[in-house]
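> Can you read through this structure? Questions will come right after.
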Amino acid sequence: MNAVLSVQGASAPVKKKSFFSKFTRLNMLRLARAVIPAAVLMMFFPQLAMAAGSSGQDLMASGNTTVKATFGKDSSVVKWVVLAEVLVGAVMYMMTKNVKFLAGFAIISVFIAVGMAVVGL
């Protein structure tokens with residue numbers, strides 16, 4: 001038994017929708033219609049929006065000393081992370097000869113320092 005396969009019509013590539021096609025004027029108006037009432041309610045009732053009460057209890061307060069000891073400025077974890085960044089940056093530079101990888105550890109170290117300061121460690 002012989003089966004013959006045939007294609008009906010001309011095969012044309014299917015045009016994919018662009019990522020930016022989602023950002024149409026109509027979609028932006030729909031988004032604004034959904035967001036503006038919520039923003040107005042949060043503006044008039046900030047206590048409900050933030051769910052902050054004066055009688056709240058910090059359940060994670062007992063772990064602050066442990067976190068500061070593990071991830072603080074003088075901890076060994078931060079030193080090992082920086083050392084790993086330097087080694088990975090050096091190896092990636094040797095493999096690709098791209099200076100971005102070599103200087104990347106300095107940029108990541110700055111981000112870590114700023115992040116630690118923001119968090120309070």
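Cβ coordinates are placed from backbone N, Cα and C, and glycine is handled just like the others.
Although substitutions are noted, the structure shown does not include any of them.
As listed in Swiss-Prot for this protein:
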MUTAGEN   Gly9 to Ser  No production of pili
MUTAGEN   Pro13 to Ser  No production of pili
MUTAGEN   Lys68 to Glu  Resistant to phage R17 attachment
MUTAGEN   Lys68 to Ala  No production of propilin or pilin
MUTAGEN   Lys79 to Ala  No effect on propilin synthesis. Resistant to phage R17 attachment
MUTAGEN   Val81 to Ile  Slightly reduced phage R17 attachment, reduced ability to retract
MUTAGEN   Glu85 to Ala or Gly  No effect on propilin synthesis. Defective pilus tip assembly
MUTAGEN   Lys97 to Ala, Arg or Val  No effect on propilin synthesis. No effect on pilus formation. Inability to support R17 phage eclipse
MUTAGEN   Val99 to Ala  No effect on propilin synthesis. No effect on pilus formation. Inability to support R17 phage eclipse
MUTAGEN   Lys100 to Ala, Arg or Thr  No effect on propilin synthesis. No effect on pilus formation. Inability to support R17 phage eclipse. Reduced DNA transfer
MUTAGEN   Phe101 to Ala  No effect on propilin synthesis. No effect on pilus formation. Inability to support R17 phage eclipse. Reduced DNA transfer
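Looking at the shown structure, can you explain where the listed features end up?
Under 8 Å, Cβ to Cβ, and six or more positions away along its own chain, Lys68 (mutagenesis position) finds Leu121. According to its DSSP assignment, Lys68 (mutagenesis position) is helical.
For Lys79 (mutagenesis position), applying a Cβ distance below 8 Å and a minimum sequence separation of six or more within one chain yields no residues.
Secondary structure from DSSP puts Val81 (mutagenesis position) in a helix. Counting every protein chain shown, the Cβ of Val81 (mutagenesis position) has 15 other Cβ atoms within 10 Å.
Over all protein chains present, the Cβ of Glu85 (mutagenesis position) has 17 other Cβ atoms lying within 10 Å.
Under DSSP, Lys97 (mutagenesis position) is assigned to coil, being neither helix nor strand in the three-state scheme. The Cβ of Lys97 (mutagenesis position) lies under 8 Å from the Cβ of no residue that is in the same chain and 6 or more residues away along the sequence.
Around Lys100 (mutagenesis position), a 10 Å sphere centred on its CB holds 11 further CB atoms from the protein chains shown.
Sequence-distant contacts of Phe101 (mutagenesis position), defined as residues of its own chain at least six apart whose C-beta falls under 8 angstroms from its C-beta, comprise Gly89, Met92, Tyr93.
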> Return only the integer: C-alpha distance in Å from Glu85 (mutagenesis position) to Lys100 (mutagenesis position).
13
